[in-house]
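Asker: Can you read through this structure? Questions will come right after.
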Amino acid sequence: MANTKKTTLDITGMTCAACSNRIEKKLNKLDDVNAQVNLTTEKATVEYNPDQHDVQEFINTIQHLGYGVAVETVELDITGMTCAACSSRIEKVLNKMDGVQNATVNLTTEQAKVDYYPEETDADKLVTRIQKLGYDASIKDNNKDQTSRKAEALQHKLIKLIISAVLSLPLLMLMFVHLFNMHIPALFTNPWFQFILATPVQFIIGWQFYVGAYKNLRNGGANMDVLVAVGTSAAYFYSIYEMVRWLNGSTTQPHLYFETSAVLITLILFGKYLEARAKSQTTNALGELLSLQAKEARILKDGNEVMIPLNEVHVGDTLIVKPGEKIPVDGKIIKGMTAIDESMLTGESIPVEKNVDDTVIGSTMNKNGTITMTATKVGGDTALANIIKVVEEAQSSKAPIQRLADIISGYFVPIVVGIALLTFIVWITLVTPGTFEPALVASISVLVIACPCALGLATPTSIMVGTGRAAENGILFKGGEFVERTHQIDTIVLDKTGTITNGRPVVTDYHGDNQTLQLLATAEKDSEHPLAEAIVNYAKEKQLILTETTTFKAVPGHGIEATIDHHHILVGNRKLMADNDISLPKHISDDLTHYERDGKTAMLIAVNYSLTGIIAVADTVKDHAKDAIKQLHDMGIEVAMLTGDNKNTAQAIAKQVGIDTVIADILPEEKAAQIAKLQQQGKKVAMVGDGVNDAPALVKADIGIAIGTGTEVAIEAADITILGGDLMLIPKAIYASKATIRNIRQNLFWAFGYNIAGIPIAALGLLAPWVAGAAMALSSVSVVTNALRLKKMRLEPRRKDA
């Protein structure tokens, strides 16, 4: 190969030599390709002819075989974007770069998230490419105070606005002369006075628009800066032309439009300031989450307590937490007992009792006892850090509903410039033939009324505020896509154990004396069965002292048999009692049947071959489960329960909470198939679960909802995480989605409607340029302000909410 390039790809998913051989063979089948795949290093080295192939082709080939190519993700801060055309252009350019798998640019957060192949490109190249487009870019620094940076930028905008307003206000008086035929001092109408005021506004305050326009045009793009620069320049330089005519005596009453250019720039700066101020409020939820983090920790070193910064805590460190202090990091209690306020994580205001070996979560509040703990997760691995990461990703992601606005934004400015040019031609040739000024005014109005900003802000601002508000209530959406999909859900499938129920069996009924209970708990205390644990805990709550068993024997399918202090104990079902010739009184038999019908596990107890008690154990239904399911029904959503339990137990639980559809006796591997069956009926299905065996069903469902108290596998597989396990958050999540999508539609309707109506009105000459500029400035502000209404939304579902 005369013209060759070499690249190295990190491959994931290979398990043996057959994998590496398969990939190597497939790559080498491509023309002019020489590939070697190393299983040990998990790398593929590929030599190829760049005229025939590119790296993406090799990546696609590897992925088609079922393997992955390692991708790195970087977040970039971008400044200088003024409208949707800017963010769309940067996104388009990044996605065309070699080695970039996917790039999204968010105008609201002023950030880009880029997934790239490290063998082909790196973060510095991405930054350089953005800078070449005329914007400032840097790799996001998580330790940098973004709030103070934005506050400084906002202050800078305010100063420029004030200076521009002071210079423009005297010129504004001229507009009142035109509108209301007012008398004003001659100084205000003096061309030199107007020139002196308007020029610094145009070329010092407004220089940013020229710079932005130049950078965009140089790179083959166009944005809002182009519209503002062209529109205000037309007014300003026409005024210069008229002023020259006045100076050389060609006219005694020059038609000046200095006030138009200056007031336009001031109004646009005013709109941008209001927009930036409103946008800064959209990230409040994230700021509140960050403020929850502890700042320092008390570490035990050589027997002494030392306060250290939080970032110096390592896994395995021994920490001491006193009453009223925040738990610094995730960990496990090794000494002491206390109550922990976990409301920031679960929303539950009642403190949770914690003892030795219990886990504690960083940033929760220690209420009343000094504890010693071992750090198990620190830094970015803590529960709060993961919550913040999920919220950040959701707020910077794009919803599919945004695609139309993105497409239009890419063509918006050139179309508007074309309409403005056409307006000028029509006016000067047909409407007012040969008269320059009306044509100029109408075309300037078209240029300045058009607003690509409103289009670009319509979706991301709503997503930011909506996901932030949801996070404040313990609902974590993993992205805008899932916010949009959730509002379409018409069927919710709930796993039973750990989702509808607490997942921990407890004693619900006991008939017998304390001696029988003591013997029963002693017999069960060495068993690892969850039912045995429930019985032992029940006895401990009664403060009974457990002794030791002399003999113990499990009777498969029947129960247990034990000897304790010369007492013979039998615990089990009817069959066990019958086999030992122990008769059941009718009332005991009726109780047993009643418990079993309610889905409880009932056990008979006999001491020395005499029936002495009956105990029932069940996995109890969660608080508010019934209310949550009623709310879902009120919203017009069908609710089903999916469980591996037998039908009787499942029906009993379903009856308690008001679920009509029960899918029972399902093996874990069959859960995903049951979801698919519902989807084949045309239903949009959400699956709610908490265990490892729920993960495939969570992935298969249109929306997977994980209970935050569940396993990491389930949470990773889900699209939404409900913190704390309160089922009332499920209808709230759906309502948050519906409210956010409704808000986005309002924003898009306003953004599209404003431009569709405003541009023709301006072209007809019905709006003065300064009125058009004011309308443009306020259009994007109105979109952001409407999105901010979501901050106050009450997550209370409406009946049959559409």
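For all residues, glycine too, the Cβ spot is worked out from N, Cα and C.
Not my notes, these are from Swiss-Prot:
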MUTAGEN   Cys16 to Ala  Abolishes copper binding; when associated with A-19; A-83 and A-86
BINDING   Cys16, Cys19  Cu(+) 1 binding site
MUTAGEN   Cys19 to Ala  Abolishes copper binding; when associated with A-16; A-83 and A-86
DOMAIN    72-138  domain 'HMA 2'
MUTAGEN   Cys83 to Ala  Abolishes copper binding; when associated with A-16; A-19 and A-86
BINDING   Cys83, Cys86  Cu(+) 2 binding site
MUTAGEN   Cys86 to Ala  Abolishes copper binding; when associated with A-16; A-19 and A-83
ACT_SITE  Asp495  active site, 4-aspartylphosphate intermediate
Asker: Determine, using Cα-Cα distances only, which of these recorded positions is closest to Cys19 (mutagenesis position): Cys83, Cys86, Asp495.
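Answerer: Closest by Cα distance to Cys19 (mutagenesis position) among the recorded positions Cys83, Cys86, Asp495: Asp495.
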Asker: Tell me which of the mutagenesis positions Cys16, Cys83, Cys86 ends up closest to Asp495 (active site, 4-aspartylphosphate intermediate) in space, Cα to Cα.
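Answerer: Ranked by Cα distance from Asp495 (active site, 4-aspartylphosphate intermediate), first place goes to Cys16.
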Asker: For the domain 'HMA 2' (72-138), jot down how many residues DSSP puts in helix, in strand and in coil.
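Answerer: Once the DSSP states are binned, the domain 'HMA 2' (72-138) shows 23 helix, 24 strand, 20 coil.
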Asker: I need the CA-to-CA distance for Cys16 (mutagenesis position) versus Cys86 (mutagenesis position), whole Å please.
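Answerer: Distance between the two Cα atoms comes out at 47 Å.
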Asker: Kindly state the mean pLDDT of the domain 'HMA 2' (72-138) in the predicted structure.
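Answerer: Averaged over the domain 'HMA 2' (72-138), per-residue pLDDT gives 87.
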Asker: Under 8 Å Cβ to Cβ from Cys86 (mutagenesis position), same chain, six or more residues apart: give me those in sequence order, or none if nothing qualifies.
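Answerer: Spatial neighbours, sequence-distant, of Cys86 (mutagenesis position): Gly80, Leu107, Tyr135, Asn216, Asn223, Met224.
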Asker: Hey, of the mutagenesis positions listed (Cys16, Cys19, Cys83), which one tops the CB count within 10 A?
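Answerer: Of the mutagenesis positions Cys16, Cys19, Cys83, the highest Cβ count within 10 Å belongs to Cys83.
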Asker: Need the DSSP three-state call for Cys16 (mutagenesis position) to compare against my parser.
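Answerer: Its secondary structure by DSSP: coil.
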